[in-house]
Amino acid sequence: MRLIGMPKEKYDPPDPRRIYTIMSAEEVANGKKSHWAELEISGRVRSLSTSLWSLTHLTALHLNDNYLSRIPPDIAKLHNLVYLDLSSNKLRSLPAELGNMVSLRELLLNNNLLRVLPYELGRLFQLQTLGLKGNPLSQDILNLYQDPDGTRKLLNFMLDNLAVHPEQLPPRPWITLKERDQILPSASFTVMCYNVLCDKYATRQLYGYCPSWALNWEYRKKGIMEEIVNCDADIISLQEVETEQYFTLFLPALKERGYDGFFSPKSRAKIMSEQERKHVDGCAIFFKTEKFTLVQKHTVEFNQVAMANSDGSEAMLNRVMTKDNIGVAVVLEVHKELFGAGMKPIHAADKQLLIVANAHMHWDPEYSDVKLIQTMMFVSEVKNILEKASSRPGSPTADPNSIPLVLCADLNSLPDSGVVEYLSNGGVADNHKDFKELRYNECLMNFSCNGKNGSSEGRITHGFQLKSAYENNLMPYTNYTFDFKGVIDYIFYSKTHMNVLGVLGPLDPQWLVENNITGCPHPHIPSDHFSLLTQLELHPPLLPLVNGVHLPNRR
């Protein structure tokens with residue numbers, strides 16, 4: 001997921017000439033509701049009522065020109081405050097909890113008795129104005145503050161030097177959904193899907209709440225590799241893998257652990273210099289060679305597919321073709337040993353193939369049409385790959401559905417989107433709202449399983465029967481930033497061939513709250529995405545005799 005920018009949306013400070021009105025008795029009697037988002041307390045006040053901290057609707061609080069000598073930690077309960085004026089008081093210190101008020105855009109502390117500032121103020125990444133004049137602060141602090149863009153430099157300095165508690169992440173729970181079949185032959189394997197957050201996207205402009213040292217790739221890559229190694233999946237699908245890091249980090253490290261891999265960068269790499277090309281991100285698939293053998297590998301460039309299927313559609317040319325996202329797919333042969341002793345397919349000569357597809361769709365929420373069409377293009381291309389693979393010598397039949405599919409992706413789309421509806425339900429209406437009423441109808445039929453001349457009844461369909469491994473809100477979010485928290489990463493599988501035995505559950509949300517983690521990356525969490533991990537059970541297409549009868553496929 002890419003964020004447009006952080007956190008510089010327009011901020012309008014309170015109007016100093018603000019006026020108020022008192023409702024009449026008649027207005028009160030008629031049920032008129034009062035609305036006041038600002039509060040001013042003045043008159044040489046020395047202490048504040050604890051009831052003030054219950055006014056959580058406040059967005060502006062004026063406490064200036066009083067005799068306050070301390071501010072209690074409970075002020076952090078006013079989590080909607082964007083403006084706080086504590087100027088011209090007698091404050092000698094500030095509570096560390098002030099750093100939890102991450103909605104603040106303006107914090108005025110002028111003309112107090114402050115000698116030190118809590119480094120927790122560095123967490124106020126949305127702060128645009130920090131007033132510190134007239135305080136006996138150390139020269140080091142003042143030097144930073146008085147620089148051009150001093151507020152930002154000072155906040156960055158405090159965040160980068162804020163002590164991080166050494167406690168480790170609590171383990172994510174394994175959720176068992178089904179026991180493995182003990183009667184019918186089956187193979188079991190695990191699949192990981194993980195957006196590792198490419199280095200060039202990990203900037204303070206996008207992730208201002210994360211210390212710069214914890215955004216640094218040299219730091220983050222250790223946590224990312226630790227996550228991958230600890231999951232120990234049989235198949236790994238990664239998004240946002242930088243080209244250079246694939247060849248210098250991921251492939252060598254995983255080859256040592258018995259994997260082979262396939263990678264393709266985004267299409268822009270083709271028109272770049274060799275030096276620039278190193279930093280283009282793309283998608284990678286790794287698999288354990290003791291369990292799978294590579295049969296085919298494919299790259300799907302969405303802009304090329306869009307160009308070939310535009311049929312004169314301006315929207316297709318101007319909106320879809322201009323995005324250089326890609327997908328990759330591999331056809332694997334599943335080793336017979338995975339089916340266990342005495343649990344092999346009926347014909348020993350048969351090869352059990354498996355296709356694994358991995359993609360990263362366009363990020364912008366305003367381009368729901370592009371995401372949906374990219375998904376359709378990818379599924380259509382995977383269908384072509386399957387048709388070719390299914391006609392290979394030794395494969396069971398020419399039917400694409402005879403080869404099971406695992407599709408991993410950062411779809412940048414929520415569970416209620418047209419993208420997920422299309423994948424889960426086998427199709428989507430050609431006038432779905434996600435198409436934004438743009439003129440795609442003719443070219444969309446190129447991606448329907450019925451073909452351009454088939455009967456689609458107003459739907460764009462695909463021939464796969466797919467199901468998400470993470471159903472029923474097993475994960476409340478897969479992408480966790482300050483501005484956005486939601487499910488946008490998925491593992492789909494062929495439900496005619498496979499069952500889900502279990503999935504890796506979510507990180508304890510209470511731990512995130514207790515540690516004031518409002519977004520990732522974080523010193524303990526190296527990406528803005530959480531990994532997905534599932535265990536799948538694969539049944540071969542030809543089942544053995546049970547009591548003299550061939551059992552039908554049960555799904």
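Keep in mind that glycine also has a Cβ here, set from the backbone N, Cα and C atoms.
Nope, none of those substitutions made it into this model, it's the original residues.
Feature annotations, reproduced from Swiss-Prot:
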MUTAGEN   Glu240 to Ala  Loss of deadenylase activity
BINDING   Glu240  Mg(2+) 1 binding site
BINDING   Glu240, Glu276, His360, Pro365, Asn412, Asn479, Phe484  substrate binding site
MUTAGEN   Pro365 to Ala  Decreased deadenylase activity
MUTAGEN   Asp410 to Ala  Loss of deadenylase activity
BINDING   Asp410  Mg(2+) 2 binding site
ACT_SITE  Asp410  active site, proton donor/acceptor
MUTAGEN   Phe484 to Ala  Loss of deadenylase activity
Of Glu276, Pro365, Asn479, Phe484, which recorded positions come within 10 Å of Glu240 (mutagenesis position), going by C-alpha to C-alpha distance?
none
Please determine which of the recorded positions listed here (Glu240, Glu276, Asp410) has the lowest count of neighbouring CB atoms within 10 Å.
Glu276
Within 10 Å of the Cβ of His360 (substrate binding site), how many other Cβ atoms can you find? Include all protein chains, please.
26
Taking every protein chain in this structure into account, which of the binding-site residues Asn412, Asn479 has the most other Cβ atoms within 10 Å of its Cβ?
Asn412
For Asp410 (mutagenesis position), what is the secondary structure state per DSSP, taken as helix, strand or coil?
strand
Spatial separation of Asn479 (substrate binding site) from Pro365 (mutagenesis position) - C-alpha basis, Å:
14
Give the three-state DSSP assignment (helix, strand or coil) for Phe484 (mutagenesis position).
coil
In whole Å, note down how far the CA of Asp410 (mutagenesis position) lies from the CA of His360 (substrate binding site).
5
What is the separation, in Å, between the Cα atoms of Asn412 (substrate binding site) and Phe484 (mutagenesis position)?
11
Between all pairs in Glu240, Glu276, His360, Pro365, Asn412, Asn479, Phe484 (listed as substrate binders), what's the biggest Cα distance, rounded to the nearest Å?
30
